[in-house]
Amino acid sequence: MGKEKSHINVVVIGHVDSGKSTTTGHLIYKCGGIDKRTIEKFEKEAAELGKGSFKYAWVLDKLKAERERGITIDIALWKFETPKYQVTVIDAPGHRDFIKNMITGTSQADCAILIIAGGVGEFEAGISKDGQTREHALLAFTLGVRQLIVAVNKMDSVKWDESRFQEIVKETSNFIKKVGYNPKTVPFVPISGWNGDNMIEATTNAPWYKGWEKETKAGVVKGKTLLEAIDAIEQPSRPTDKPLRLPLQDVYKIGGIGTVPVGRVETGVIKPGMVVTFAPAGVTTEVKSVEMHHEQLEQGVPGDNVGFNVKNVSVKEIRRGNVCGDAKNDPPKGCASFNATVIVLNHPGQISAGYSPVLDCHTAHIACRFDELLEKNDRRSGKKLEDHPKFLKSGDAALVKFVPSKPMCVEAFSEYPPLGRFAVRDMRQTVAVGVIKSVDKTEKAAKVTKAAQKAAKK
């Protein structure tokens, strides 16, 4: 095996019928983590049900069905490899909680793959005014996913017609430009997810197709297939050099060991012997040990899901939604209020000051009040349209002051991205998304454990 390949996360977006499942299924199937036995089992079932030609989507449907029934599928199934990367597919949308997942996301996507159906009439439906495609693309951009690949699918259904492909590239370029992407940095790849054309091997059906190209800081990059486009994603920098931020997913009490908080390192590193602070709880203590998958670690780095043992802290003092950080290096704090840019996605009425829905930010799930609507902005340029609007409706973007109903720890998106984006949930759906601009932090009278005092003297 040699050196481990770098990990990247991609999110696959597009209209319901664009062929996302088939395309993703195909990649996972051909380059991926599904073992042969499982594939053979699925193929046999598919054939028995007369769904043989459907096998890629069928593979994905099986995985989805198992996931929806609450059987957690080995996440390896959602992985595939390119020459350079190990790629994890973050939740394919269509899933009801997709937007929430993408924001509170267990992982931030490094790149979005937008699948567009090339079929006659289909393309137009996917990109129409109310299209999901627009919402997903806007969301990806708003949440800081800056790299995009466009795959024009179902090219077989238009007989690999060059003029159709060019027309779609032109329309889609305009569309993504409005969202905020620069089309020159985006590869446009014609594919057939169904037949597997131009996914992994270059297609022979389109003599006119010379390949895709995109501009990067390092110059122009070229390729032919979708796999090559994924392999050409620019390596994201992982924020190990920032101060530690680790939102807690759970806190366990383990006999003979004590209190063990669990969560994903978002920025910085966590090591045994470190003195950490939990916010907004205001508890400071020493980390005794750090482990992942039942193995002791010398340090946990961004992306690692770790459990760590802390001294002199009871399970009652810290909880899910708290954030752990280095007590000596920009420790996390609670907040009295924060200002955020909010985009209203779908709210049936009007939102005015006083509205108090639940915000999902990292692992915290807390009701927050829209305290003041400060200004209404143009969604694309961010330019101010009016001061102190009376209300907001679907499609509006605004700067809003929020006041949490309970102590909460959040950060500015510019400093700690994973702790600076949130979903606004109401009526069992995501009504808005937000990006935090500034935070009014509070100092809480802190509890410093004996272990922390001892460690500080060392």
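Cβ coordinates come from backbone N, Cα and C, glycine included.
Substitutions noted, but not modelled.
Following the DSSP three-state reduction, the secondary structure of Ser192 (GTP binding site) is strand. Annotated GTP binding site per Swiss-Prot: Ser21, Thr22, Asn153, Lys154, Asp156, Ser192, Gly193, Trp194, in sequence order.
According to Swiss-Prot, the domain 'tr-type G' annotation covers 5-240.
The Cβ neighbour count for Glu122 (mutagenesis position), using a 10 Å radius over every protein chain in view, is 19. Under DSSP, Glu122 (mutagenesis position) is assigned to a helix (H, G or I) in the three-state scheme. Under mutagenesis, Swiss-Prot gives Glu122 to Lys with this note: Reduces interaction with YEF3.
What Swiss-Prot notes for the published mutagenesis of Asn153 to Asp is this: Increases KM for GTP to 2.7 mM. The DSSP secondary structure for Asn153 (mutagenesis position) is strand. All protein chains shown were included, and the count of other CB atoms within 10 Å of the CB of Asn153 (mutagenesis position) stands at 30.
In Swiss-Prot, the entry for mutagenesis Asn153 to Thr states: Increases KM for GTP to 6.0 mM and reduces translation fidelity. Increases Km for GTP to 10.3 mM and reduces translation fidelity; when associated with E-156. The structure shown retains the original residue.
Quoted from Swiss-Prot, the note on the mutagenesis of Asp156 to Trp is: Increases KM for GTP to 4.2 mM. Preferres XTP over GTP as substrate.
Swiss-Prot gives this note for the published mutagenesis Asp156 to Glu: Increases KM for GTP to 10.3 mM and reduces translation fidelity; when associated with T-152. Listed in sequence order, Ser192, Trp194, Asn195, Asp197, Asn205 are the same-chain residues six or more apart from Asp156 (mutagenesis position) with CB atoms under 8 A from its CB.
The annotation that Swiss-Prot gives for the mutagenesis experiment Asp156 to Asn reads: Increases KM for GTP to 13.1 mM and reduces translation fidelity. Confers hyperresistance to canavanine.
Experimental mutagenesis is annotated in Swiss-Prot for Glu286 to Lys, with the remark: In TEF2-1; strongly reduces translation fidelity by increasing the frequency of frameshifting and amino acid misincorporation.
Swiss-Prot documents Glu317 to Lys as a published mutagenesis change and attaches the note In TEF2-2; strongly reduces translation fidelity by increasing the frequency of frameshifting and amino acid misincorporation. Glu317 (mutagenesis position) has a Cβ environment of 18 other Cβ atoms inside 10 Å.
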Can you figure out which of Thr22, Lys154, Gly193 (the binding-site residues) comes closest in space to Glu286 (mutagenesis position), comparing Cα atoms?
Thr22
Looking only at the domain 'tr-type G' (5-240), mean pLDDT returns 77
Which one is it, among the recorded positions Thr22, Glu122, Asn153, Lys154, Gly193, that lies nearest to Glu317 (mutagenesis position) by Cα separation?
Thr22
Going by DSSP, give the three-state secondary structure for Glu286 (mutagenesis position).
strand
Reading the DSSP string in three states, the entry for Thr22 (GTP binding site) is helix
Among Thr22, Glu122, Gly193, which are recorded as recorded positions, the nearest neighbour of Asn153 (mutagenesis position) by Cα
Gly193
